[in-house]
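J.: The active site annotation in Swiss-Prot covers Glu559. Swiss-Prot lists His558, His562, Glu587 with the feature Zn(2+) binding site. What Swiss-Prot says about the mutagenesis result for Cys131 to Ser or Val is this: Affects protein stability, but has no effect on peptidase activity. Quoted from Swiss-Prot for the published mutagenesis Phe557 to Arg: Affects protein stability. Under its mutagenesis entries, Swiss-Prot includes Gly561 to Leu with the note: Affects protein stability. Under mutagenesis, Swiss-Prot gives Asp584 to Glu with this note: No effect. Looking at Swiss-Prot, the entry for mutagenesis of Pro589 to Leu says: No effect. According to Swiss-Prot, the mutagenesis experiment Ser590 to Tyr carries the annotation: Affects protein stability. Per Swiss-Prot, mutagenesis Glu594 to Asp is noted as: No effect.
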Amino acid sequence: MLRTIILKAGSNASIPSPSRQNKLLRFFATAGAVSRTSPGSIKKIFDDNSYWRNINGQDANNSKISQYLFKKNKTGLFKNPYLTSPDGLRKFSQVSLQQAQELLDKMRNDFSESGKLTYIMNLDRLSDTLCRVIDLCEFIRSTHPDDAFVRAAQDCHEQMFEFMNVLNTDVSLCNILKSVLNNPEVSSKLSAEELKVGKILLDDFEKSGIYMNPDVREKFIQLSQEISLVGQEFINHTDYPGSNSVKIPCKDLDNSKVSTFLLKQLNKDVKGQNYKVPTFGYAAYALLKSCENEMVRKKLWTALHSCSDKQVKRLSHLIKLRAILANLMHKTSYAEYQLEGKMAKNPKDVQDFILTLMNNTIEKTANELKFIAELKAKDLKKPLTTNTDEILKLVRPWDRDYYTGKYFQLNPSNSPNAKEISYYFTLGNVIQGLSDLFQQIYGIRLEPAITDEGETWSPDVRRLNVISEEEGIIGIIYCDLFERNGKTSNPAHFTVCCSRQIYPSETDFSTIQVGENPDGTYFQLPVISLVCNFSPILIASKKSLCFLQLSEVETLFHEMGHAMHSMLGRTHMQNISGTRCATDFVELPSILMEHFAKDIRILTKIGKHYGTGETIQADMLQRFMKSTNFLQNCETYSQAKMAMLDQSFHDEKIISDIDNFDVVENYQALERRLKVLVDDQSNWCGRFGHLFGYGATYYSYLFDRTIASKIWYALFEDDPYSRKNGDKFKKHLLKWGGLKDPWKCIADVLECPMLEKGGSDAMEFIAQSHKS
């Protein structure tokens, strides 16, 4: 999620004028028509593709009656009439830029009391105008199947991002904001929300070097723009290994007890002396699981986890640009610069948190890896060891899959396999189960809606309206969940349009979707897109189903956690609505949802066999989960290693020796120091995509995981369907978006006042209370 540095605001909205009400009534009539033609169950629209295509007007064999009943209007992406083509996207960007400029001119020249009172509100409207282009383009360039749309999105994103960075260093805007906040006659009439947002904006201006000389501000703009471009290039290439294949001598593989069936599928080089194992597809991974030759496994693993030299250079350039920007802002490191305003306020507290967690986990991790060490020692004819350091020294990352498989061959389990389990979890079952869960704990449900022609970027996209039992429609989720060529491989939650209050002076709603508050005022509906890459399987002629592994169920719950934050975090001002909050707080609602996804009571309610309708047995789930959770601490430690790598790439040593800093050397040295599953062979750091989006804040996943664990045990362990505790979580945390201090939110949810102020003691408390 891209966060706009500046521009956040809001104000008390009043009931619209009569002429404006008429326009809104026309809008809601259209929305009502969509609602009337909503299909039946959620399960059916995700599990029966022919039904979906039929009711959505995509089936050429539709009956005349069906075509009449489901007649569709024509529109653009997300019901924005501009977005029917790449040129339309460019036009929308230009129109938005013009609107932003007009609003800017008004703000700079309105010195009346009214102008001062609405200044923060107008900053937020300005931000919304820019973000509705920037966030939209962020989504399109990651997901849209049309290359022309992707190119247009990149162009528009660059243009708007540069304009935004210019505004972030605009001295006149900052000075007016300071005068508003420092004038008691004005500030006393502002809402608490406006004052909070105004202070955040002022901090963000200062973070952009607003008080520095013009040359420095111009340099800040250039660096920010370059970081954005280099970062996008970096993220676009993280899926690609360094080479398409790796050569393995035939004699090494032929004598490694590998399946002859597998070997026959491999090509050889011209001389016939080497197998050419592709670094894509299943073959290399199958060899990692079955090849007894460690040197072969090592070579394969290294190739699978490496990237090109060009990608390493992109990462190095990104890291150095960030260090230069931080230095320009008089900070010792990019981590210090980035952590301002976060829950963890400085790099030392972050590193202490990670180290505490590592120290609490390393013995458990070594104990989990002990079975691999024993099997490997036996193969190498070495004496067995129980010493932690010796275990960790012996077990390497290319051993994990091979010896895990060998262990289960020697110790066969009666647990069901992943395929058996997945037959109970069709995509439709899981989405329906999520809706039922949200209905019980939050009083909201997911309701399918037919899309207009042109509203989505693929015929496989489903629209879900989010319906509150008290307020009606409160948001929209576009679900792009099925596998598609060229689509991002990483699951993601994209904010397309934030929620915010709509003000009396606003009359044009052609490019947004609008909701109504219980008091009769109006708000911009939050619009988000959930993107996954689930693979349907053909089960009969012309019928396919998408069966989810439990890990994929967890992924979907995680992304829906973000979605609920976006829907329920409805503030007056868009820049603090939903997931527009501190980076080390934003993962908390989504990680909490992972606990629900692992709960047997939830899973037995969702899991229904696709053929018989039989409910999955709790014992079946428990046996399977026990067989797959045996390396939990190892996974936690691996996440901690990545968090420490992120800190290492953004600490003070970069700027002090910038010409000689080597990202791969730094990565491998850290791996050796941290001991667990040491990788001192690959340049995997060049494939760590989160280094761009979560630069200096990747610790957020672990940090929020420890907090989510405490919240789960406090609120939902006894009853995951508790409406009382669901309301408590919604009231004290979700509804605030980024307005309320995150530490205060957590303290209120846990009824733990000592956490309210945050700081080192609170960080230490969270780290020590980690439960794996």
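From the backbone N, Cα and C atoms, a Cβ is placed for every residue, glycine too.
None of the noted substitutions appears here; every position holds its original residue.
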J.: Translate the DSSP assignment of Asp584 (mutagenesis position) into the three-state scheme.
T.: coil
J.: Other than His558, His562, Glu587, which residues of the same chain sit close to Zn(2+)? List them in sequence order, counting a residue when its Cβ is within 8 Å of the Cβ centroid of the site.
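T.: Residues close to the Zn(2+) site, other than His558, His562, Glu587: His493, Glu559, Gly561, Val586, Pro589, Ser590, Ile591, Met593.
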J.: Could you state the whole-number distance in Å separating the C-alpha atoms of His558 (Zn(2+) binding site) and Cys131 (mutagenesis position)?
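T.: Cα to Cα, His558 (Zn(2+) binding site) and Cys131 (mutagenesis position) are separated by 24 Å.
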J.: For Cys131 (mutagenesis position), name the DSSP secondary structure in the helix/strand/coil scheme.
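T.: Assignment for Cys131 (mutagenesis position) reads helix.
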J.: List, in sequence order, the same-chain residues at least six positions removed whose CB sits under 8 Å from that of Glu559 (active site)?
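T.: Spatial neighbours, sequence-distant, of Glu559 (active site): Pro491, Ala492, His493, Leu530, Cys532, Ser590.
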J.: With H, G and I counted as helix, E and B as strand and the rest as coil, say where DSSP puts Glu594 (mutagenesis position).
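T.: Note: Glu594 (mutagenesis position) is helical by DSSP.
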J.: By a simple count, how many Cβ atoms lie within 10 Å of the Cβ of Glu594 (mutagenesis position), its own Cβ left out?
T.: 19
J.: How many other Cβ atoms sit within 10 Å of the Cβ of Pro589 (mutagenesis position)?
T.: 27
J.: If we check Cα distances from Phe557 (mutagenesis position), which of the mutagenesis positions Cys131, Asp584, Pro589, Glu594 wins as closest?
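T.: Nearest listed residue in space: Glu594.
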J.: List every residue in the same chain as His562 (Zn(2+) binding site), at least 6 positions away in sequence, whose Cβ is under 8 Å from its Cβ.
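T.: Listed in sequence order: His493, Ile528, Thr579, Val586, Pro589, Ser590.
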J.: Around Cys131 (mutagenesis position), how many other C-beta atoms are within 10 angstroms of its C-beta?
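T.: Taking all protein chains shown, Cys131 (mutagenesis position) has 27 Cβ neighbours within 10 Å.
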